[in-house]
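The feature domain 'HTH lysR-type' is assigned by Swiss-Prot to 6-63, with sequence analysis given as support. For 91-289, the entry in Swiss-Prot reads domain 'LysR substrate-binding', with the evidence type experimental evidence. For the mutagenesis of S38 to A, Swiss-Prot gives this note: Abolishes the activation of ampC transcription. Abolishes binding to the ampC promoter. The structure shown keeps the original residue. Quoted from Swiss-Prot for the published mutagenesis H39 to A: Abolishes the activation of ampC transcription. Binds normally to the ampC promoter, in the presence and absence of beta-lactams. For the mutagenesis of K42 to A, Swiss-Prot gives this note: Abolishes the activation of ampC transcription. Reduces binding to the ampC promoter. The structure shown keeps the original residue. Listed in Swiss-Prot as a mutagenesis experiment, S43 to A is described as follows: Does not affect the activation of ampC transcription. Able to bind the ampC promoter in the presence and absence of beta-lactams. Record note (Swiss-Prot), mutagenesis E46 to A: Does not affect the activation of ampC transcription. Able to bind the ampC promoter in the presence and absence of beta-lactams. The unchanged residue is displayed. According to Swiss-Prot, the mutagenesis experiment G102 to E carries the annotation: Abolishes the activation of ampC transcription, probably as a result of destabilization of the protein. Quoted from Swiss-Prot, the note on mutagenesis experiment D135 to N is: Increases the activation of ampC transcription, independent of the presence of beta-lactams. The mutagenesis experiment G154 to R is recorded by Swiss-Prot, whose note states: Causes significantly increased basal transcription of beta-lactamase ampC gene, probably by acting as a hypermorphic allele. Increases resistance to beta-lactam antibiotic ceftazidime. First observed in clinical isolates of sequence type strain ST175.
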Amino acid sequence: MVRPHLPLNALRAFEASARHLSFTRAAIELCVTQAAVSHQVKSLEERLGVALFKRLPRGLMLTHEGESLLPVLCDSFDRIAGLLERFEGGHYRDVLTVGAVGTFTVGWLLPRLEDFQARHPFIDLRLSTHNNRVDIAAEGLDYAIRFGGGAWHGTEALALFEAPLTVLCCPEVAAQLHSPADLLQHTLLRSYRADEWPLWFQAAGLPAHAPLTRSIVFDTSLAMLEAARQGVGVALAPAAMFARQLASESIRRPFATEVSTGSYWLTRLQSRGETSAMLAFRGWLLEMAAVEARGR
């Protein structure tokens, strides 16, 4: 298709003037004179056969036609600028946007990211965290890493690994725990899922509905583990996500009993294809997950 000549300088002059509602400020941004900007806008109006601005004593006001044109130009220039940025340093750079549960991001993904960057230096990874409730389409994500059973409407889900829950606490509290029954004398920290402690009690040989003295509910495992580290109570959390704290012994695992309530999954929209950057990340993540699964 042969495109008509596009008056790019005039379009840039209009877009800058419309954002600032001022020829003078647009001229400063574009490093040209105010007269040059005014001339370019006038030439665009003549080409289109419509007025794009109302010239007022104290500035400019967009006409209906100008208001229609502005968002299209802003989006187009932003997309061009974003594409040019991907060639920084003489190489095309792919952008990959991944959303992940905060606990997974901090406890498992970040310690391994250096390896991904070394293998794929021209992929710009953008990470966002969520609390497992995520809208992939609305948030513009390529992938979302979630915890659960793997069934999310409209998504393809690839299993990474299970992350069983176990008891974690500070060393001072661990010294007081000689049997699972001793937990009933402590504040129990948990997520919004009320069934986790009953499931663990049952696995440890206690009544599933053992009487609890005190409990605190957290919306993230990161906050819950920090509370446990500070001696606020005893947490039930995935040990795999807190390997560094266990290695440094700032957190202890007093009992071997663990209970599985789900797995981590790599999910994407079924309605969209996978880019080369997505395929690279998926392959790397599945490789790392396989190593994690073998190590359990």
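Every residue, even glycine, has its Cβ placed from backbone N, Cα and C.
Remember, it's a predicted structure, so these values are computed and weren't measured experimentally.
Mapped onto this structure are the features recorded in Swiss-Prot.
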residue : record               : CB count, 10 Å
S38     : mutagenesis position : 18
H39     : mutagenesis position : 15
K42     : mutagenesis position : 15
S43     : mutagenesis position : 15
E46     : mutagenesis position : 10
G102    : mutagenesis position : 18
D135    : mutagenesis position : 11
G154    : mutagenesis position : 11
Express the predicted model's confidence over the domain 'HTH lysR-type' (6-63) as a mean pLDDT, rounded to an integer.
94
Integer Cα-Cα distance in angstrom, S43 (mutagenesis position) to D135 (mutagenesis position):
44
Measuring Cα to Cα, how far is D135 (mutagenesis position) from K42 (mutagenesis position) in Å?
44
Select the closest residue to G154 (mutagenesis position) from the following mutagenesis positions, measuring between CA atoms: S38, H39, K42, E46, G102.
G102
